[in-house]
Amino acid sequence: ACVGDGQRCASWSGPYCCDGYYCSCRSMPYCRCRNNS
């Protein structure tokens with residue numbers, strides 16, 4: 001399963017973002033999925 005917009009993600013181990021999203025780690029300490037459009 002993948003996670004969507006605003007959900008917590010981890011680029012190195014998952015959970016991974018759904019298609020159309022990328023894992024943004026700017027808002028530490030957690031990474032969150034952002035729309036990549």
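In case you wondered, yes, glycine gets a Cβ from its N, Cα and C as well.
While the structure shown retains the original residue, Swiss-Prot records the mutagenesis experiment Val3 to Ala with this note: No change in binding affinity and in lethal dose. The mutagenesis experiment Asp5 to Ala is recorded by Swiss-Prot, whose note states: No change in binding affinity and in lethal dose. One mutagenesis experiment named in Swiss-Prot is Gln7 to Ala, and its note says No change in binding affinity and in lethal dose. Experimental mutagenesis is annotated in Swiss-Prot for Arg8 to Ala, with the remark: 51-fold decrease in binding affinity and no change in lethal dose. According to Swiss-Prot, the mutagenesis experiment Trp12 to Ala carries the following note: More than 160-fold decrease in binding affinity and no change in lethal dose. Per Swiss-Prot, mutagenesis Tyr30 to Ala is noted as: 58-fold decrease in binding affinity and 5.1-fold decrease in toxicity.
Positions of the features from Swiss-Prot, shown on the structure.
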| residue | record | Cβ within 10 Å |
| --- | --- | --- |
| Val3 | mutagenesis position | 18 |
| Asp5 | mutagenesis position | 12 |
| Gln7 | mutagenesis position | 16 |
| Arg8 | mutagenesis position | 11 |
| Trp12 | mutagenesis position | 6 |
| Tyr30 | mutagenesis position | 11 |
Cα separation, Tyr30 (mutagenesis position) to Gln7 (mutagenesis position) (Å, whole number): 10
Tyr30 (mutagenesis position) and Val3 (mutagenesis position), distance between Cα atoms, whole Å: 14
Trp12 (mutagenesis position) to Asp5 (mutagenesis position) - Cα separation in whole Å: 18
Rounded Cα separation (Å) that holds between Asp5 (mutagenesis position) and Tyr30 (mutagenesis position): 14
Distance, Arg8 (mutagenesis position) to Tyr30 (mutagenesis position) (CA atoms, angstrom): 7
